[in-house]
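Student: I'd like to ask you about the structure that follows.
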Amino acid sequence: MKFVNHIEPVAPRRAGGAVAEVYAEARREFGRLPEPLAMLSPDEGLLTAGWATLRETLLVGQVPRGRKEAVAAAVAASLRCPWCVDAHTTMLYAAGQTDTAAAILAGTAPAAGDPNAPYVAWAAGTGTPAGPPAPFGPDVAAEYLGTAVQFHFIARLVLVLLDETFLPGGPRAQQLMRRAGGLVFARKVRAEHRPGRSTRRLEPRTLPDDLAWATPSEPIATAFAALSHHLDTAPHLPPPTRQVVRRVVGSWHGEPMPMSSRWTNEHTAELPADLHAPTRLALLTGLAPHQVTDDDVAAARSLLDTDAALVGALAWAAFTAARRIGTWIGAAAEGQVSRQNPTG
């Protein structure tokens, strides 16, 4: 598939079973099959759960689609993911929110009068516990928190597996393409969809405590519980690698990693030599996806020797970091509610 590196997604013409169902749903509701979704297809369980978290956060619910695209675009910009920024700003044009799109593309804050401004500021700051307060109430918190966590997850995978952008040409041509894409997808962005449709093929799973922020929305909670269970039980990464990554991510507070990727060496040194490369790749994917090189991926292939194993390992690492972010933005949002509604 064009634009995808290191793996071969399932081609639409060869898709069957749940993969074909997800592809059809995505085309119907997005207007096309997005590469960041197709890249999950070597692992059918990951694709079905990943589609559910994507759909139930971004495409349905009380919060307007355009507002969620602004949140997703701001998260993408904070991670310096050009593909993601191009995709979400195109959808902002489709939603008619051109000022928000222009500000994010320019790397500036939206104007004070832009209704999306506080949401963009919040989303841009979700990468650290010191971000601005949430500008939303508890009735829609799961939608906003889920959108932010979803795109902290997906953007990390995109940075490793996809080209820098899908737009051809230079800046002027790319801007024209974004606006043209906005016209193409305008009807899809404004369409309303019924919550929960993507979760019907998922088995019920227990929602982990660190994802408790999703509880108020049954479809979002079901989707994230399924994704968490699938990634945590997949066999692709051995327990010693998972233990190291969980420990390092668990002590991370959003600070940028050193510019040299040698920071991983102190964490892999304790492991057997054959686990150094996959552990390094997992650490980089979660905490410094820009530092992942083709050589890093190739070196990890000795253990991650299938496309399903590679995408599953990368997804687990990316989701581990996104879950960590979810703990602090979820706690901050809950704390705001507690302060606004004191008891006693």
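Keep in mind that glycine also has a Cβ here, set from the backbone N, Cα and C atoms.
Substituted residues are absent from this model; it holds the original ones throughout.
Pasting the feature list from Swiss-Prot:
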- A49 to P: Abolishes interaction with PknI (MUTAGEN)
- G50 to A: Abolishes interaction with PknI (MUTAGEN)
- W51 to A: Does not affect interaction with PknI (MUTAGEN)
- C81 to S: No change in activity (MUTAGEN)
- C84 to S: Loss of activity (MUTAGEN)
- C84: active site, cysteine sulfenic acid (-SOH) intermediate (ACT_SITE)
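So that I understand the layout, could you describe where these features sit and how close they are to other parts?
Tutor: Within the same chain, the residues at least 6 positions away from A49 (mutagenesis position) whose Cβ sits under 8 Å from its Cβ are L202, A223, A226, L227, H230, listed in sequence order. For the recorded site, A49 (mutagenesis position), the DSSP three-state label reads helix.
With a 10 A radius on its CB, G50 (mutagenesis position) counts 30 other CB atoms from all the protein chains.
Its Cβ placed at the centre, C81 (mutagenesis position) has 27 other Cβ atoms within 10 Å. In three-state terms derived from DSSP, C81 (mutagenesis position) belongs to neither a helical nor a strand segment and is classed as coil.
For C84 (mutagenesis position), the Cβ neighbour count at a 10 Å cut-off comes to 24, with all displayed protein chains included.
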Student: Measure the Cβ-based neighbour count of W51 (mutagenesis position), defined as the other Cβ atoms within 10 Å of its Cβ.
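Tutor: For W51 (mutagenesis position), the 10 Å Cβ neighbour count is 27.
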